[in-house]
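K.L.:
I am attaching a structure below and will ask some questions about it afterwards.
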Amino acid sequence: MGQEDQELLIRGGSKHPSAEHLNNGDSGAASQSCINQGFGQAKNYGTLLPPSPPEDSGSGSGQLAENLTYAWHNMDIFGAVNQPGSGWRQLVNRTRGLFCNERHIPAPRKHLLKNVCGVAYPGELLAVMGSSGAGKTTLLNALAFRSPQGIQVSPSGMRLLNGQPVDAKEMQARCAYVQQDDLFIGSLTAREHLIFQAMVRMPRHLTYRQRVARVDQVIQELSLSKCQHTIIGVPGRVKGLSGGERKRLAFASEALTDPPLLICDEPTSGLDSFTAHSVVQVLKKLSQKGKTVILTIHQPSSELFELFDKILLMAEGRVAFLGTPSEAVDFFSYVGAQCPTNYNPADFYVQVLAVVPGREIESRDRIAKICDNFAISKVARDMEQLLATKNLEKPLEQPENGYTYKATWFMQFRAVLWRSWLSVLKEPLLVKVRLIQTTMVAILIGLIFLGQQLTQVGVMNINGAIFLFLTNMTFQNVFATINVFTSELPVFMREARSRLYRCDTYFLGKTIAELPLFLTVPLVFTAIAYPMIGLRAGVLHFFNCLALVTLVANVSTSFGYLISCASSSTSMALSVGPPVIIPFLLFGGFFLNSGSVPVYLKWLSYLSWFRYANEGLLINQWADVEPGEISCTSSNTTCPSSGKVILETLNFSAADLPLDYVGLAILIVSFRVLAYLALRLRARRKE
């Protein structure tokens, strides 16, 4: 097909005589009358009859074995329009609404989907096609009850399973939604990922052996045997599974429960033609087992196009066609857009239904005519009648229980703890790099402050080294926590929205799994730096120092959790963290004497873990230093006569050591509770 032919087809023209019916604006009523008459009397492009019932494949997954016909009717979807300064304007409008008696003006909305209808039967593979911006993903999100914030489905829209209205909870029990972007914990292997999914997805009455057996079965069915022990990896950072293997792994996660309805958004995105064909073949096999499979796809190859049982073409948020691929050829030929011989029909349909830059008015007029012609066709009228009467094909079976989550609280906690522990052991950034970094910094500080003596200069150096203990533990743990925790938050958000586990089980399992690491790091650091610097000798003094440094490490880790949960991205968390830490650092007693803190900022000093830890470490170092132990070698400088004098100079008291321990413990609990609340609030906003 030449360039001239392509441009002619994109404009809406054709070398076939029938094309004039679509694009000749002067023919007007006569052309429209001919099209309407053809659709109303003889033509039936697209059928609503379901395919022949497939054989029951059976499954040991514990999922309901039922065939589902999914229909949707009158789906109007609106989206909020982003305007410059809209967040500030919204805040101002809300404030004025509280204090002023002004009429509320609703925010502008964009009509994303317009009266979209459709139906998908068990045993068939339905492909939703269209150009970018046609509304494919918006439709799938609405069908799966996963519409993001700012997207509103009109109350008049109906979603029916076997003729019965369905809500989000019922859909969740029967539908698996594979989204376009694959989110995994990259340090796990494919098999470990599926075992975790089986522990939280499958019904609670199944034993562990039954779950593992189902994992093995799914691995065989989706051809994942060769890569089941390969780590998933992180694209662009850690090498792992290929794109096709990652996509099949996403299907396997959903197929564990053998759901009767499978919705996939762009399953071939970013894949080569061979891999894309293998992925669609997997979906085809699933549909042949009696499942209802709906997917979106941009421009499939001719081989892929032949695998589809039915196609739903969308343009400008409207339905342009619904039927079999062969019926689509007849439909577009009849409305005057005949697909040329030896040309991929999928490419042709996307070109015809696309808005061409520079020809927007002409393109939208062509699209409107095609959509209007389908709306008055016999298949559209039959579908309207079918959905309006809500004919029951087969009553919905009731779920096996009324539980919101498939797994019990303890099963969820054990699964999350197991996965988090594996990721801690396998994540090089979290373990190997941290331990190497800790060792190198401890040796460096030890060499700089090597063998300090109890002199005027030694006192100052020891105080500085102790404060470096705190700053190193703080920044190292805060940034490490932010980098790792925020990278897993998208996985948590998706899994929490899918009701795989509770927010509290995730947070508790995650923090407990990382606890051994945050105990090991301060131990390694203190064991190296403490004797090299020559801090106060004695086992009790060493373990007091170790306990305080460990508490600081866990306070800073808790603070890192809080910043991560309250931030929308890793970059934002890394930007917010240092400015928030600096005020706490200033109140630590090293840069600013504790007695010099302004009264109006006194409350902030009680939130500083630097203050409690610095006071505790200095008490541990100087409290029992008797007069005469400090050598005064310089006569022209003030020399502290004892450790008590040093503490009094800094406005610290040896009697406050227990309070320092309590203060650090309270900060650990407080920061983690606030982090959990922020995480829970964030998860609820996504629901």
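Yeah, the Cβs are placed from backbone N, Cα and C, and that goes for glycine too.
Quick paste of what Swiss-Prot says about this protein:
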| type | residues | note |
| --- | --- | --- |
| MUTAGEN | Leu49 to Arg | In cf; 70% decrease in drosopterin (eye red pigment) levels, 36% decrease in xanthommatin (eye brown pigment) levels and severe defect of copulation success; when associated with E-589 |
| DOMAIN | 93-341 | domain 'ABC transporter' |
| BINDING | Gly130, Ser131, Ser132, Gly133, Ala134, Gly135, Lys136, Thr137 | ATP binding site |
| MUTAGEN | His298 to Asn | In crr; 89% decrease in drosopterin (eye red pigment) levels and 81% decrease in xanthommatin (eye brown pigment) levels |
| MUTAGEN | Gly509 to Asp | In Et87; 98% decrease in drosopterin (eye red pigment) levels and undetectable levels of xanthommatin (eye brown pigment) |
| MUTAGEN | Gly588 to Ser | In co2; normal eye color. Eyes are brown due to a reduction in red pigment production in a bw/brown 6 or T50 mutant background |
| MUTAGEN | Gly589 to Glu | In cf; 70% decrease in drosopterin (eye red pigment) levels, 36% decrease in xanthommatin (eye brown pigment) levels and severe defect of copulation success; when associated with R-49 |
| MUTAGEN | Phe590 to Gly | In sat; 96% decrease in drosopterin (eye red pigment) levels and 21% decrease in xanthommatin (eye brown pigment) levels |
K.L.:
Under 8 Å Cβ-Cβ from Gly588 (mutagenesis position), six or more apart in the same chain: what's there?
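P.N.:
Phe467, Leu470, Ser608, Phe610, Arg611, Ala613, Asn614 - these are the non-local Cβ neighbours of Gly588 (mutagenesis position), listed in sequence order.
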K.L.:
Taking the Cβ of Lys136 (ATP binding site) as centre, how many other Cβ atoms lie within 10 Å?
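P.N.:
Cβ-Cβ neighbours of Lys136 (ATP binding site) within 10 Å number 23.
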K.L.:
To which of the binding-site residues Ser131, Ser132, Thr137 does the lowest count of other Cβ atoms within 10 Å belong?
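P.N.:
Ranked by other Cβ atoms within 10 Å, the binding-site residues Ser131, Ser132, Thr137 bottom out at Ser132.
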K.L.:
Of all the mutagenesis positions given, namely His298, Gly509, Gly589, Phe590, which is spatially nearest to Ser131 (ATP binding site) at the Cα level?
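P.N.:
The answer is His298.
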K.L.:
Considering only the mutagenesis positions His298, Gly509, Gly589, Phe590, which residue has the minimal Cα-Cα separation from Gly135 (ATP binding site)?
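P.N.:
Among His298, Gly509, Gly589, Phe590, His298.
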K.L.:
To test your reading of the ATP site: which residues beyond Gly130, Ser131, Ser132, Gly133, Ala134, Gly135, Lys136, Thr137, same chain only, put their Cβ within 8 Å of the Cβ centroid of those residues?
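P.N.:
Apart from the listed residues, the neighbours are Thr138, Met314, Ala315.
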K.L.:
Considering only the binding-site residues Gly133, Ala134, Thr137, which residue has the minimal Cα-Cα separation from Gly509 (mutagenesis position)?
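P.N.:
When the Cα distances are compared, Thr137 comes out closest.
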K.L.:
Validating a neighbour-count step here. Other CB atoms within 10 A of the CB of Gly135 (ATP binding site): how many?
P.N.:
23
K.L.:
Say we define neighbours as other CB atoms within 10 Å of the CB. Which of the recorded positions Gly130, Gly133, Gly509, Gly589 has the fewest?
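P.N.:
Minimum Cβ neighbour count within 10 Å, taken over the recorded positions Gly130, Gly133, Gly509, Gly589, occurs at Gly133.
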K.L.:
Nearest to Gly130 (ATP binding site) by Cα, among His298, Gly589, Phe590 (mutagenesis positions)?
P.N.:
His298
K.L.:
Long-range same-chain neighbours of Phe590 (mutagenesis position), Cβ under 8 Å, sequence gap at least 6?
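P.N.:
Those within reach of Phe590 (mutagenesis position), by Cβ under 8 Å and sequence separation of 6 or more, are Asn463, Gly464, Phe467, Phe610, Asn614.
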K.L.:
For His298 (mutagenesis position), which residues of its chain lie six or more apart in sequence with Cβ-Cβ distance below 8 Å?
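P.N.:
In sequence order, the residues whose Cβ lies under 8 Å from that of His298 (mutagenesis position) (at least 6 apart) are Met129, Ser131, Ser132, Glu266, Ser269, Val350.
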K.L.:
Looking only at the domain 'ABC transporter' (93-341), report the model's average pLDDT.
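P.N.:
Reported value for the domain 'ABC transporter' (93-341) is a mean pLDDT of 87.
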K.L.:
For Thr137 (ATP binding site), which DSSP three-state class applies?
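P.N.:
Looking at the DSSP assignment, Thr137 (ATP binding site) belongs to a helix.
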K.L.:
Where Ala134 (ATP binding site) and Gly589 (mutagenesis position) are concerned, what is their Cα separation in Å, rounded?
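P.N.:
Distance between the two Cα atoms comes out at 61 Å.
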